[in-house]
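I have placed the structure first, in the form of structure tokens, so that the comments after it can refer back to it.
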Amino acid sequence: MAAGRPVRGPELAPRRLLQLLLLVLLGGPGRGAALSGNVTGPGPHSASGSSRRDVPVTSPPPPLLSHCGRAAHCEPLRYNVCLGSALPYGATTTLLAGDSDSQEEAHGKLVLWSGLRNAPRCWAVIQPLLCAVYMPKCENDRVELPSRTLCQATRGPCAIVERERGWPDFLRCTPDHFPEGCPNEVQNIKFNSSGQCEAPLVRTDNPKSWYEDVEGCGIQCQNPLFTEAEHQDMHSYIAAFGAVTGLCTLFTLATFVADWRNSNRYPAVILFYVNACFFVGSIGWLAQFMDGARREIVCRADGTMRFGEPTSSETLSCVIIFVIVYYALMAGVVWFVVLTYAWHTSFKALGTTYQPLSGKTSYFHLLTWSLPFVLTVAILAVAQVDGDSVSGICFVGYKNYRYRAGFVLAPIGLVLIVGGYFLIRGVMTLFSIKSNHPGLLSEKAASKINETMLRLGIFGFLAFGFVLITFSCHFYDFFNQAEWERSFRDYVLCQANVTIGLPTKKPIPDCEIKNRPSLLVEKINLFAMFGTGIAMSTWVWTKATLLIWRRTWCRLTGHSDDEPKRIKKSKMIAKAFSKRRELLQNPGQELSFSMHTVSHDGPVAGLAFDLNEPSADVSSAWAQHVTKMVARRGAILPQDVSVTPVATPVPPEEQANMWLVEAEISPELEKRLGRKKKRRKRKKEVCPLRPAPELHHSAPVPATSAVPRLPQLPRQKCLVAANAWGTGESCRQGAWTLVSNPFCPEPSPHQDPFLPGASAPRVWAQGRLQGLGSIHSRTNLMEAEILDADSDF
């Protein structure tokens, strides 16, 4: 150290004067050169004295300021090159280097400092400082002190030194070591050794890509925590599971579309939207396998890893993939909550006519599409989208796990709680219906309830399992991420050979990353995500789906499907009633039913229960004979009854018009009505086809029915009982007479009870046919329906 070297300043001048005198007398150029300090040491030129080394002639240096120099013992340079650049002077001193006592030791320290070559921006500014301290210019027993500006220029780019080891005391920018405004010869040296980045860092001029405290270098695009073989293994894994998920969800979507008219019913149609979300998400995962797409997605133009997206200087490929994957994932999990809620409310309404989801579907869509949109916009606003070469996509929180916890785990955890609550309540509702009301359930409905409870249980178990796996894998990442970053930083420093302050000559050990994430955990995490999509698609793995595709194939190829169809009774009767006019002309005509009339559960079997009707379906083969059944029951009449009221009618005003039809009543009712006829005028029978003949007999007049009737159709032939209008004298007992209109019968030419002079009494039927009105009255039809309600058609 300089403190151990006594310097006798006054004795130096006579000694130097004596040396100059000897030089002039002897004329030895070699010795003069040696004394001038411009050679590196003994050599052939100085030994023989026959040759001379030319010294470049330079302009005299400016006078050294008093505060810019310090007295020192000058030594001839043993190494005239500092960090690859030639020095323009021949003498130096080790006074300023506090960790070196000789030029050899100073040279060894410079070799260690040369590890900063792997930090390009730091290396560009620290080279002059190191040469000015370890190999300063020394002349006339005074050493030049480097300026404070030269020292401070290294603080920013070389922050890694301060962070890792700290600056030595003699390199701290203190005024006694680095005075202000001092020129230095080293500042004029052009250092031609450019810095480079050691793998896994790459050179970049983008400040956003710089690795922390290593300006000019960024992390390479390929994740250094995983090997190349692990990258290939993970990519094959993603390709396989992504393809399976995409195909399963695509099959589900196609099944719904093939039978959309029957499948577009809540809550089953919610599974269509859930599978659509997972299908779009799988497309985002598989996009990396297009030619050159993965590098475009996860890498920046300078070859560094993407993080902190979106940025204005890069393409939108990373952001697009993030939006596709994240938005689809969040929309899918929100739809899952809506699905469990719809199941819960639908099961509660079983056995009633109440439609709990009516009017709520718009709110379902508003919630499921807007909430993921808000989360996506929030992530893009805070610029926390990062790329990952292992997964091949861009996602939130690869760099900062706190954002991944807030934008991924928090929504999924909330979905698990809410969806699990509704799912458990739905299963409990089904179990309660089955246990407490066994008599209300048909065998088919009970079987559907058992099947649905089993499927809901399996589905709930898978959902809880996949969410638990996702949380476990993320917590594994969160708890170990700091250790992985530390291990990677040590690896970077080892590769850069930054060993500041460790004066050792031991060989540098092999650099390796000691702690790395497990590839198996990453695979399990991806399996949970892809497995959720596959589980959502299993709801259409039913026999009903096979029937749908069979009908679709027959429809596309033009072949007929000979399998008997199941048709709802209500649809069948409505079909026959709508064609009553055609069937009246041709009673043997068969009804044709389109595929849209056919009743089936849709692709999601087991979610539609009919607890009130034990046999809601009938065979399509039997349905072809529905015309005979309708005719036998009197549903097809010569009059238009298409608007017959279904509720209790309100009695109209008592006036004769086309909407009131006379009907025969029982004798008991006739007696009661006879008293009222004294207080009101007798009414004449109205016949729409011809004027009613004037009545002159004293027979009891049928009372006006209070049931509203439709206008009569034109006169048509039909069968009526002859004894309802005449006596046995005019026709045989039990014989039938063909009349034009049962409501306006044609009188017999021998005797007509409505013509003047007719004295035959009316014959009223007794028993089941007695006391009833005409054969086509509303009362007669209703009783016939009640009596034949249990008959087999």
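Positions of Cβ are set from backbone N, Cα and C atoms, glycine also.
Sorting each residue of the domain 'FZ' (69-185) by its DSSP state yields 46 helix, 16 strand, 55 coil. Annotation comment: Swiss-Prot describes 69-185 as domain 'FZ', evidence class sequence analysis.
The annotation that Swiss-Prot gives for the mutagenesis experiment Asp99 to Ala reads: Loss of cholesterol binding and reduced SHH-induced activation. No effect on basal signaling.
Positions annotated as cholesterol binding site by Swiss-Prot: Asp99, Tyr398. Remark: Tyr398 (mutagenesis position) has Phe307, Asp386, Gly387, Asp388, Arg404 as non-local neighbours, by Cβ distance under 8 Å and separation of at least 6 in sequence.
In Swiss-Prot, a mutagenesis experiment is listed as Trp113 to Tyr, annotated with the note Loss of sterol binding and reduced response to SHH.
What Swiss-Prot says about the mutagenesis result for Ser114 to Tyr is this: No effect on sterol binding.
Quoted from Swiss-Prot, the note on the mutagenesis of Gly115 to Phe is: Reduced sterol binding.
Record note (Swiss-Prot), mutagenesis Asn118 to Ala: No effect on sterol binding. The unchanged residue is displayed.
According to DSSP, Tyr398 (mutagenesis position) sits in a coil region rather than a helix or strand. Where Swiss-Prot documents Tyr398 to Phe as a mutagenesis experiment, the accompanying text is: Remains responsive to SHH and 20S-hydroxycholesterol. Reduced basal signaling.
Close to Ile412 (mutagenesis position) in the fold, though at least 6 residues off in sequence, lie Val333, Val467, Thr470, Phe471, each with a CB less than 8 Å from its CB. Here the residue is the original one, but Swiss-Prot notes a mutagenesis experiment at this spot, Ile412 to Phe: Loss of activity.
The mutagenesis experiment Gly420 to Phe is recorded by Swiss-Prot, whose note states: Reduced activity in response to SHH. Using a 10 Å Cβ-Cβ cutoff, Gly420 (mutagenesis position) registers 16 neighbours. DSSP assigns Gly420 (mutagenesis position) to a helix in the three-state reduction.
Residue environment of Trp113 (mutagenesis position) contains 23 other Cβ atoms, counted within 10 Å of its Cβ in all protein chains. It is Ser114, among the mutagenesis positions Ser114, Asn118, whose Cβ has the fewest other Cβ atoms within 10 Å in the structure shown. Of the recorded residues, Asp99 (mutagenesis position) and Trp113 (mutagenesis position) place their C-alpha atoms 13 Å from one another. Ranked by CA distance from Gly420 (mutagenesis position), the mutagenesis positions Ser114, Gly115, Asn118 have Asn118 at the top as the closest. Within 10 Å of the C-beta of Gly115 (mutagenesis position) there are 19 other C-beta atoms, taking all protein chains into account.
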